[in-house]
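Quick notes on the structure that follows.
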Amino acid sequence: MSTLYEKLGGTTAVDLAVDKFYERVLQDDRIKHFFADVDMAKQRAHQKAFLTYAFGGTDKYDGRYMREAHKELVENHGLNGEHFDAVAEDLLATLKEMGVPEDLIAEVAAVAGAPAHKRDVLNQ
C-alpha cells in the first residue's frame, strides 16, 4: 500500500509544494508576520522534513515537537486557531494550484488539520 507521501509524488513533489507554500504564506497578511525574522531556508528544510514524516515518507523525524516549536509564538506573538487554519488553507490551496487530485488534498487536510495536531501547535 502506498503512503500519502508516495501518492503525492515523493521528495520532488513535497519539496516543490513546500517552496510554493511558503511563497503563498509570505504573501498572506493573516500570518506572514510570524515569519518576518525567520531564516526561510532553514524553515523550508524543517517543513520538508516534517511533511515527509507526517505523510509517511519516513518513520524518523528529528525536528522539535510541535508544542516546543510553537510555544514562543503562542505565548509571545498570539498564535491562535485562526492562524493555524490560515496555514492549513494555504497548504491546501498550494496543492490545488499544483494540480494535486482532490482525494489526495482531502488526505492532506486530514493530516494537517487533525485536532490533535492543532492542539499541539497551539499548546492546548
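Just so it is clear, glycine is given a Cβ too, placed from its N, Cα and C backbone atoms.
Nope, none of those substitutions made it into this model, it's the original residues.
Close to His117 (mutagenesis position) in the fold, though at least 6 residues off in sequence, lie Met66, Val111, each with a CB less than 8 Å from its CB. Per Swiss-Prot, heme binding site is recorded for His46, His70, His117.
Under the heading of mutagenesis, Swiss-Prot lists His46 to Ala and annotates it as follows: Changes iron coordination.
Quoting Swiss-Prot on the mutagenesis of His117 to Ala: Increases heme dissociation from the Fe(2+) hexacoordinate complex. In the three-state DSSP classification, His117 (mutagenesis position) falls within a helix.
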